[in-house]
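Quick notes on the structure that follows.
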Amino acid sequence: MNGERLLACIKQCIMQHFQPMVYDESRCVIETTRGTFPVPDNYKKYKTLAFAFVGHVLNTDDTPVIEKELDWPDPALVYNTIVDRIINHPELSQFISVAFISQLKATIGEGLDINVKGTLNRRGKGIRRPKGVFFRYMESPFVNTKVTAFFSYLRDYNKIASEYHNNTKFILTFSCQAYWASGPNFSALKNVIRCSIIHEYISKFVEREQDKGHIGDQELPPEEDPSRELNNVQHEVNSLTEQDAEADEGLWGEIDSLCEKWQSEAEDQTEAEIIADRIIGNSQRMANLKIRRTKFKSVLYHILKELIQSQGTVKVYRGSSFSHDSIKISLHYEEQHITAVWVYLTVKFEEHWKPVDVEVEFRCKFKERKVDG
């Protein structure tokens with residue numbers, strides 16, 4: 001980490017979300033876009049802490065204009081909050097030392113009462129551990145090592161608790177292109193995301209019209225369990241294409257062509273609706289569409305399990321939802337301390353809808369419990 005990034009992380013711990021404000025020394029007030037706040041005497045030598053507290057108020061009070069008189073805590077409480085954020089910041093943990101904290105106190109908290117305990121979020125009850133840890137890895141030299149380390153800790157509550165101080169919420173964001181810099185996996189993921197989105201669009205239009213007119217009295221085959229493993233992903237895709245071509249080569253060929261190109265959301269919806277009109281009312285085509293949709297979901301979930309290094313022990317929990325360029329998938333882990341997992345796969349583009357990356361956002365929640373041993 002260079003000096004500029006280190007300073008940015010420390011500033012983030014002082015004020016988690018930037019708020020424009022000015023300290024008027026002539027009037028001893030802090031002016032903001034949402035109000036003016038008189039600074040009490042015990043904060044006049046701790047301007048950084050005064051800014052941090054006002055920033056905390058602005059972030060936690062939704063009132064457009066704050067007119068009430070603030071209940072300013074002891075400055076040491078604000079200082080404790082900043083230290084707590086720094087200690088638990090994922091990018092700063094390696095820099096924390098006695099000398100670092102001593103220098104921090106000499107800079108922004110010299111002379112504070114060391115007997116004051118707690119933070120702004122929990123006064124008088126000891127240092128509060130933040131309930132969220134956020135990671136973002138987008139550069140090739142770091143992604144694979146960092147992401148692999150995170151997933152190796154994920155299933156072991158003792159490791160997570162000791163490494164991340166009993167946090168219960170994690171958001172890991174990383175570049176798939178950097179994670180899978182070589183090999184077929186990255187390309188396969190981009191392609192199956194596109195195929196899944198197109199089939200979701202078409203199915204949405206078909207189901208909407210089916211609900212209106214109760215079309216398709218013939219029972220369709222039940223949807224396959226998308227979480228089962230596929231031994232050979234490429235074989236599944238190839239056999240799928242051959243099977244559908246036998247039913248209606250022209251129609252499925254058009255869908256395949258649409259899957260091969262990225263374009264605007266409006267263009268996708270227009271073409272998907274036109275194709276859906278040719279499927280509605282034809283029970284065989286509707287059945288084949290459902291098979292295709294299920295197969296692409298299976299391929300997607302198979303690749304996703306490889307991506308999060310969880311083959312065979314993770315199940316799709318509440319299905320998935322989609323937008324024009326992203327898919328959200330809910331997962332269920334067998335470990336009891338992992339209570340909820342959502343994975344967001346978002347395609348990133350250059351000009352002319354050229355896909356260049358898939359940004360992965362892995363969100364999980366834990367159930368806090370005692371550490372073994």
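From the backbone N, Cα and C atoms, a Cβ is placed for every residue, glycine too.
Here the residue is the original one, but Swiss-Prot notes a natural variant at this spot, Val22 to Ile: In strain: ATCC 44827 and ATCC 7754. In this structure, Val22 (variant position) is part of a beta strand by DSSP. Within the same chain, residues at least 6 positions away in sequence whose Cβ sits under 8 Å from that of Val22 (variant position) are Ile30, Glu31, Thr32.
For the mutagenesis of Thr32 to Lys, Swiss-Prot gives this note: Abolishes interaction with REP2 and STB. The structure shown keeps the original residue. A simple way to gauge crowding: the CB of Thr32 (mutagenesis position) has 19 other CB atoms within 10 angstroms, across all the protein chains here.
Under the three-state DSSP scheme, Lys297 (mutagenesis position) falls in the helix class. Under its mutagenesis annotations, Swiss-Prot gives Lys297 to Gln the following note: Abolishes interaction with STB, but not with REP2.
Among the mutagenesis experiments that Swiss-Prot reports, Tyr317 to Ile is described with the note: Abolishes interaction with STB, but not with REP2.
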Packing count at Lys297 (mutagenesis position) (other Cβ atoms within 10 Å of its Cβ): 25
